[in-house]
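Student: Sharing the record's features from Swiss-Prot:
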MUTAGEN   R252 to H  Increases speed of forward and back reactions by 2-3 fold. Not inhibited by NADH
MUTAGEN   G273 to D  Increases speed of forward and back reactions by 2-3 fold
MUTAGEN   M294 to I  Slightly decreases speed of forward and back reactions
Amino acid sequence: MSRIIMLIPTGTSVGLTSVSLGVIRAMERKGVRLSVFKPIAQPRAGGDAPDQTTTIVRANSTLPAAEPLKMSHVESLLSSNQKDVLMEEIIANYHANTKDAEVVLVEGLVPTRKHQFAQSLNYEIAKTLNAEIVFVMSQGTDTPEQLNERIELTRSSFGGAKNTNITGVIINKLNAPVDEQGRTRPDLSEIFDDSSKAQVIKIDPAKLQESSPLPVLGAVPWSFDLIATRAIDMARHLNATIINEGDIKTRRVKSVTFCARSIPHMLEHFRAGSLLVTSADRPDVLVAACLAAMNGVEIGALLLTGGYEMDARISKLCERAFATGLPVFMVNTNTWQTSLSLQSFNLEVPVDDHERIEKVQEYVANYVNAEWIESLTATSERSRRLSPPAFRYQLTELARKAGKRVVLPEGDEPRTVKAAAICAERGIATCVLLGNPDEINRVAASQGVELGAGIEIVDPEVVRESYVARLVELRKSKGMTEPVAREQLEDNVVLGTLMLEQDEVDGLVSGAVHTTANTIRPPLQLIKTAPGSSLVSSVFFMLLPEQVYVYGDCAINPDPTAEQLAEIAIQSADSAIAFGIEPRVAMLSYSTGTSGAGSDVEKVREATRLAQEKRPDLMIDGPLQYDAAVMADVAKSKAPNSPVAGRATVFIFPDLNTGNTTYKAVQRSADLISIGPMLQGMRKPVNDLSRGALVDDIVYTIALTAIQASQQQQ
């Protein structure tokens, strides 16, 4: 399983792209098999322009980098309260583009005035991907003490010390020149007097490492060389007219000089990397710059303001200087207006500046903690947690691969029809709708649903008679006759069950209008239990915000014996494994360990012993109270030696009353989604729906059924 590292910026202008590139290079140096994932595009120019980091990675490496979701699409989903849909799209995009990677580097959103939702969305994405969080921040005007306070404040907004996925922090632009607002202000221009020069607050990286509340995984000092931009980038920013191209694509601008004085007072600024800004009616400055160029000084560029046409005689005089590669370009604005435009120049790395990108990567990588990078590919002891969007995505993918047929006896029920259409569209399963074709098509049309490929409609009136003989044969020991069989086959659940029994379909889903008893009774009579199973039980998949839990049994067995409870535990653990959840089974009771007595506790204790004996490969412990099973701090005091306490993923309730009450209380109080009940122990998969099931509930139950069918047939 890939390690997922998410870089989350704490503010604007922290240099997120530079840090991402540096971490990528640090991983490349260690031979890490890496993939880069930007969930949501955030182009600086706004709109749906290409994302900066993703474009740079694609243009400058062979690393796989997924196409991010467009910001306009994300904003549309958020404005229509569809954050769950957004998270599912992100997890789908993640899985589609990060296969075979040892480490996936995820880049979060930068919080801006326009995107004030960035941090809350970053937190949701981190939870969805179960990512290890690394904050990226710049020093700004902070002293070491203030910086540590800001680190602690940032951690608290992401769950604080309880969030064990917070791995550390990377401090960028350490000891950079900043203004009073903490914005980086490199002194490119000589136009300002000393009173406006930026300040530098010195911090020792070694001392910062010692005092930081989080591990400092990188402390990157400010480097002026990294912002040296190409002359062509300046020309593009100003929308300038190029007079002489020269080396405009490779010359670097390291300072800006406004030539308002006489030549003798400006000669010291005629140096390599200078952008000389002068009015186009100052031929003396132009000629002086040309002389410097002919003497080997690689001036960054010459910028002419005012829009004056260059005298042809001057151009002729400067030909040899132009031939040295001196870039010259012109704007129509005056010098003052031009200076204002230059101050708004974006110092970010352009996507096509390969040389600068390489320099940034090498420089930043030198300051990323090498031990941390090495640890990313070491054997991880982090237990796997499956987030709800990841779980739902996994259901869809596994069902697609299974390619199964699922019969829906309530074929003309509106929610069922809609769910069948969704399953067909997503390729989850081929749904067989039982019902009158005209009525089913009418229901579909009334909902704007198109029933195309991937959906079959079977008219019970046409096929019912063909199943009479088989039903009589299966139930002849119970006195079944043909007239009674015909009467029972009027029930579409019975008809669908016989289709399943004869392998015409792979699974059955019902319950949107039928009771649980009506759904389960025919399969129990005709399909019966799987080999090795003495009972049928059920589980609910509880989709908590950060993790998926398995609850059993909350729907079938009123008061199981110790032996039955042990079997339910084993069935539930196997179901967890089948759906990608690492099973740590808590046998629940009202007391923990040996602290309680009584028949109820003894039943759970005996069930735990039996389950452990039957399946020593599974992690099973009990009796445990619910809080001891889920809360690490409670587990330390109540069950310090338990391998399950504080980290359980599968919860086995002692009876139906406790299980059903707890399931509904957790579901309602936490306002979370649950999927189920999924029946366990059947020879072939049959699943029951709640009569209040939503369309999505039906879709995921169909997916569960298809996956069960695939696993049972292996």
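The backbone N, Cα and C atoms fix where each Cβ goes, glycine too.
Keep in mind the model is a prediction, meaning the values are calculated, not measured.
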Student: Between M294 (mutagenesis position) and G273 (mutagenesis position), how far is it from one CA atom to the other, in Å?
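Tutor: That separation, Cα to Cα, works out to 15 Å.
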Student: Where does G273 (mutagenesis position) sit in the DSSP three-state scheme?
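Tutor: In three-state terms, G273 (mutagenesis position) counts as coil.
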Student: What is the interatomic distance between the Cα atoms of R252 (mutagenesis position) and G273 (mutagenesis position), given in whole Å?
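Tutor: Per the Cα atoms, R252 (mutagenesis position) and G273 (mutagenesis position) stand 6 Å apart.
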Student: When you measure from the Cβ of G273 (mutagenesis position), which residues in the chain that are at least 6 apart have a Cβ under 8 Å away?
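Tutor: Counting only residues 6 or more apart in sequence, the Cβ neighbours of G273 (mutagenesis position) under 8 Å are A228, R252, V253, K254, S255, E298, I299, G300.
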Student: Counting across all protein chains shown, how many other Cβ atoms sit within 10 Å of the Cβ of M294 (mutagenesis position)?
Tutor: 15
